[in-house]
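Structure record follows, encoded as structure tokens.
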Amino acid sequence: MELASARLLRGQIPWRGLLLTASLLTYWSPLTTAQVTVDAVPPNVVEEKSVLLLAHNLPQEFQVFYWYKGTTLNPDSEIARYIRSDNMSKTGPAYSGRETIYSNGSLFFQNVNKTDERAYTLSVFDQQFNPIQTSVQFRVYPALQKPNVTGNNSNPMEGEPFVSLMCEPYTNNTSYLWSRNGESLSEGDRVTFSEGNRTLTLLNVRRTDKGYYECEARNPATFNRSDPFNLDVIYGPDAPVISPPDIYLHQGSNLNLSCHADSNPPAQYFWLINEKLQTSSQELFISNITTNNSGTYACFVNNTVTGLSRTTVKNITVFEPVTQPSIQITNTTVKELGSVTLTCFSKDTGVSVRWLFNSQSLQLTDRMTLSQDNSTLRIDPIKREDAGDYQCEISNPVSFRISHPIKLDVIPDPTQGNSGLSEGAIAGIVIGSVAGVALIAALAYFLYSRKTGGGSDHRDLTEHKPSTSSHNLGPSDDSPNKVDDVSYSVLNFNAQQSKRPTSASSSPTETVYSVVKKK
């Protein structure tokens, strides 16, 4: 038996990676006294493949080492030995011609089979011929055939109770994994596995179960994957959807409708206008439409496999553009508290009416009433704030027009006063009222003081002519009859107040009389 290092130079070893590892270790003997161990690389081997029993930590100065089948060291179980002093190897009775021994203590197996699955023992004698033994074992697994997926129904219909897929062939000591569209499947509410995961069952079939299913067979040494299995779930059609959603169109525009319904296989499409078949396509196009094209448009879809059909109906109305309306008014100049009626006239039918005041949408008050169709506006009673420009707007779903403005003038009623006072006017009224009250109080105090202080004050009071008028009742002090005089003063106050509705008898002037008696 030749050394593996010599055979490697002639390129006769097929498993290049393992041989390179063993060869490198031949020239790299660790300077250590660690325990001798052996690893199987790989520990799980596919039949007819190779395995390397890789030795570690051989003594630097060993004499000889042996490889045996099993754990008993009898001569019949010897595979090979290596004698360091002679730098040569020698085969034993258990040698099969598939083994290669290396000077670093490793053993290489080619074309392993299930019978090779056992323990192997390395026995090393150090420089003093002390024996050192260690064992290793590897497992051999069959090569896996490419699996194949079969199903009880490759075209199930949505809603069917179940569909089953099977991964074949069956192999001992093999696990099976499933995926759909490249994503792993796990057991759930509608997904069950049986027969060691070889059978996949989908319950209550749904359209989402549609896709490509793969089965993977795997053992500790290798794996293999099936070709995709196409599960094509039949369903539909769903209720068709017509787009765009518009149902009102302008006369002269183009009508372009499309219909879509989710269905497998794809549904057949038919268009009906006012229940008459028009075309058997997914789209409907009519150019330069008129009001005669108004009506019901139906999309009918049919699935020839499921035998199901669905219909969606759309009512479409074609409108002409509206013309400009006009306003008729009973009177453009109205007295306050009177009434006025405005009427919006249009040649168009089926239109909506909206009123504008000073170019803004009219805010209705409790004095305003509209007719049922909004075409007539009545204001009663009218007030000065109702004066302004009035317009009416008519519209249909595709157009609108606004009338020319009508100006309404309101003649104020003088009895109604000025309904709107500025802040300055209000402040003036308040100040005037307060000043009047203060003046009255001062005068009353003055007269009271004069009365309690003596008659000499009478002359002083009557001397203030700009603000009072003085009158003397009875004879003067020079009169022989000596009749007591009665003096009185008249104060007139006239305060400006806001113009508010008052009765005709009300007077803006108030007179205050003060009487002073002389004792």
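Quick reminder: no glycine exception, Cβ is built from N, Cα and C everywhere.
What Swiss-Prot says about this protein:
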- 42-140: domain 'Ig-like V-type' (DOMAIN)
- 147-232: domain 'Ig-like C2-type 1' (DOMAIN)
- 237-317: domain 'Ig-like C2-type 2' (DOMAIN)
- 325-403: domain 'Ig-like C2-type 3' (DOMAIN)
- Ser503 to Asp: Preserves the ability of INSR to induce CEACAM1 phosphorylation (MUTAGEN)
- Tyr513 to Phe: Increases INSR internalization and INS degradation. Phosphorylated by INSR. Prevents the increase in CEACAM1 binding to FASN by INSR. Decreases cell-surface expression in response to INS. Doesn't affect phosphorylation by INSR (MUTAGEN)
- Lys49 to Ser: In allele b (VARIANT)
- Ala55 to Thr: In allele b (VARIANT)
- Gly70 to Val: In allele b (VARIANT)
Worksheet item: Can you tell which of Ala55, Gly70 has the most other C-beta atoms within 10 Å, given these are the variant positions?
Response: Ala55
Practice prompt. Report the mean pLDDT of the predicted model across the domain 'Ig-like V-type' (42-140), rounded to a whole number.
Written response: 95
Fill in: Cβ packing number for Lys49 (variant position), 10 Å threshold
17
Worksheet item: If H, G and I count as helix, E and B as strand, and all else as coil, what does DSSP give for Lys49 (variant position)?
Response: coil
Worksheet item: Cα of Lys49 (variant position) to Cα of Gly70 (variant position): how many Å, rounded?
Response: 21
Discussion item. Looking only at the domain 'Ig-like C2-type 3' (325-403), how are its residues distributed among DSSP helix, strand and coil?
Written reply: 3 helix, 41 strand, 35 coil
Worksheet item: How many Å lie between the Cα of Gly70 (variant position) and the Cα of Ala55 (variant position)?
Response: 16
